[in-house]
Amino acid sequence: MHIQSSQQNPSFVAELSQAVAGRLGQVEARQVATPREAQQLAQRQEAPKGEGLLSRLGAALARPFVAIIEWLGKLLGSRAHAATQAPLSRQDAPPAASLSAAEIKQMMLQKALPLTLGGLGKASELATLTAERLAKDHTRLASGDGALRSLATALVGIRDGSRIEASRTQAARLLEQSVGGIALQQWGTAGGAASQHVLSASPEQLREIAVQLHAVMDKVALLRHAVESEVKGEPVDKALADGLVEHFGLEAEQYLGEHPDGPYSDAEVMALGLYTNGEYQHLNRSLRQGRELDAGQALIDRGMSAAFEKSGPAEQVVKTFRGTQGRDAFEAVKEGQVGHDAGYLSTSRDPGVARSFAGQGTITTLFGRSGIDVSEISIEGDEQEILYDKGTDMRVLLSAKDGQGVTRRVLEEATLGERSGHGEGLLDALDLATGTDRSGKPQEQDLRLRMRGLDLA
């Protein structure tokens, strides 16, 4: 209700008050003057929705980020700029007043994500860049809408604006990747360290830089698939599956639709299948040596990590076996201590499989609950493989050589708690009979290997 009032001089108010004074029943009543503050409050009008102070402050905070989007649109192309107009509509956006500055920034960066596709497109010429063109055109490539500048700008946009953690991580790694000893991001700036390096580099060094940029673009192509799927609103799994098929071809495609009722998606089945079908050697070598994964390895690693995140622990402790030759991740771990393998850990329910892999090396018995049964996915289904995630902590319960000189080791998942590997019913028939030497005399061996309950046969 809007109340209108007028201000009168004091004498008029006093006269009016006396004129209307009287009694209301037993109560004496008279008119009093309305305080000025009450009159001002009654005359106040609310601003229309969206035009209040908080809304104006929110709009002011958002303005710089809108300017960034417009700048990105001009840099990466008009088509990319047009693609962001619908997402920026006022109807779809939450009220600016309800968001913090950080939330507004993140929202604007996410709205700008489609622009990055234009930048990745402009960078495509780097896939065929020669040493001669690099030396001649670096300034052009690293300025304006040049390929190197567009690539660096697009990767920053993906790193800061993608909702997909894997895409953000991959973009960040690419920006930091060394090209000729200089981070890729710096190659997108003319006049800096990269420009100086190009001027002083030998022809052989320039050729090596060009080769490294070609390798970068292989990874960029896979990242672009993921961003395109995100912009279209497609599931993350589809982008990963498309990337695996593009990289591995029929080798990956053979797993499509093979396990429709299983717990894992097509992309996860592809990754697990490719790993067990020979890719485990290259992937684990890179993981254990701390090397950067190539594009194909990174895709498999993403798919396998997603499968492990989805899988839950087994209801009961599972006993499996592993055979290795040479040194392994647990060789230097003392009994009672915890260690882990930086790579994925393949084990089998069949001790015979472990013996065939071990030879005269090491046979390990493992007790755990977090392993994934990949026997139905692997082309080597008869190996009855149980696969543990990379970095799974294992406690060494026992490590000793038997009478034949084979190292026998017992591990349990650290999350199980101490002595879970000694549970009755799980450990049976050690059967490590003492061997004999050439003279026929019994060989000495660690007495602990005689304890029943550790099936290391």
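Glycine too: its Cβ is placed from the backbone N, Cα and C atoms.
Here is what Swiss-Prot says about this protein:
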type: ACT_SITE; residues: Arg322; note: active site
type: ACT_SITE; residues: Glu385; note: active site
type: DOMAIN; residues: 99-232; note: domain 'Bacterial Rho-GAP'
type: DOMAIN; residues: 242-418; note: domain 'TR mART core'
type: MUTAGEN; residues: Arg149 to Lys; note: Loss of GAP activity
type: MUTAGEN; residues: Glu383 to Asp; note: Loss of ADP-ribosyltransferase activity; when associated with D-385
type: MUTAGEN; residues: Glu385 to Asp; note: Loss of ADP-ribosyltransferase activity; when associated with D-383
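Location within the structure of each feature annotated in Swiss-Prot.
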residue	record	CB count, 10 Å
Arg149	mutagenesis position	22
Arg322	active site	24
Glu383	mutagenesis position	21
Glu385	mutagenesis position	23
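In the predicted model, residues of the domain 'TR mART core' (242-418) average a pLDDT of 91. The two recorded residues, Arg322 (active site) and Glu385 (mutagenesis position), have Cα atoms 10 Å apart. Rounded to a whole number, the C-alpha distance linking Glu385 (mutagenesis position) with Arg149 (mutagenesis position) is 47 angstrom.
Straight-line distance linking the Cα atoms of Arg149 (mutagenesis position) and Glu383 (mutagenesis position), rounded to a whole number, equals 50 Å.
Reduced to three states, the DSSP call for Arg149 (mutagenesis position) is helix.
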